[in-house]
Amino acid sequence: MATPWSGYLDDVSAKFDTGVDNLQTQVTEALDKLAAKPSDPALLAAYQSKLSEYNLYRNAQSNTVKVFKDIDAAIIQNFR
């Protein structure tokens, strides 16, 4: 059985995945509270805040991967 490859990007990804678990839990909890009292503006604001924080975190993860992809592509291009 082959051993899965592990490298720097895997470590970076794992750190993002660990952080996003907590944020996902917070978003879910805020949504559950909002669903119980949909007319409460404080709960709506809390949900929007948590969702925005989650989106920012995921965007950072996506941008990090894209930067490394671009760097790798530039390195490969320089060898041609």
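Cβ atoms here come from the backbone N, Cα and C positions, even for glycine.
For Leu9 to Ala, Swiss-Prot lists a mutagenesis experiment annotated as follows: Can only secrete early substrates such as InvJ/ScpT, PrgJ/SctI and PrgI/SctF. Can polymerize into filaments in vitro, but not in vivo. Cannot enter cultured epithelial cells. Secondary structure at Leu9 (mutagenesis position), taken from DSSP and collapsed to helix, strand or coil, is helix. Taking all protein chains in view, 14 other C-beta atoms sit within 10 angstroms of the C-beta of Leu9 (mutagenesis position).
Applying an 8 A CB threshold to same-chain residues 6+ apart, the list for Phe16 (mutagenesis position) reads Tyr57, Ala60, Gln61, Thr64. The annotation that Swiss-Prot gives for the mutagenesis experiment Phe16 to Ala reads: Can only secrete early substrates such as InvJ/ScpT, PrgJ/SctI and PrgI/SctF. Can polymerize into filaments in vitro, but not in vivo. Cannot enter cultured epithelial cells.
According to DSSP, Ser49 (mutagenesis position) sits within a helical segment. On its own chain, Ser49 (mutagenesis position) has Ala30 as residues at least 6 apart in sequence with a Cβ closer than 8 Å to its own Cβ. Looking at Swiss-Prot, the entry for mutagenesis of Ser49 to Ala says: Exhibits constitutive secretion of substrates. Retains the ability to display SipD/SctA at the tip of the needle filament.
According to Swiss-Prot, the mutagenesis experiment Leu56 to Ala carries this note: Exhibits constitutive secretion of substrates. Does not display SipD/SctA at the tip of the needle filament. Is non-invasive. Can polymerize into filaments in vitro. Leu56 (mutagenesis position) falls within a helical segment according to DSSP.
Val65 (mutagenesis position) carries a helical DSSP state (H, G or I). Annotation of the mutagenesis experiment Val65 to Ala in Swiss-Prot: Can only secrete early substrates such as InvJ/ScpT, PrgJ/SctI and PrgI/SctF. Does not yield assembled filaments in vitro. Cannot enter cultured epithelial cells.
Taking a C-beta cut-off of under 8 angstroms and a sequence separation of 6 or more, Lys66 (mutagenesis position) has no same-chain neighbours. Swiss-Prot documents Lys66 to Glu as a published mutagenesis change and attaches the note Can secrete only early substrates. Can assemble needle filaments in vitro, but shows a filament assembly defect in vivo. Can invade cultured epithelial cells.
Quoting Swiss-Prot on the mutagenesis of Asp70 to Lys: Can secrete only early substrates. Can assemble needle filaments in vitro, but shows a filament assembly defect in vivo. Can invade cultured epithelial cells. In this structure, Asp70 (mutagenesis position) is part of a helix by DSSP.
For the published mutagenesis Gln77 to Glu, Swiss-Prot gives the following note: Can secrete only early substrates. Within the same chain, no residue at least 6 positions away in sequence has its Cβ under 8 Å from that of Gln77 (mutagenesis position).
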Neighbourhood of Asp70 (mutagenesis position), C-beta criterion under 8 angstroms, separation at least six: none
Surrounding CB atoms that lie within 10 Å of the CB of Val65 (mutagenesis position), all protein chains: 14
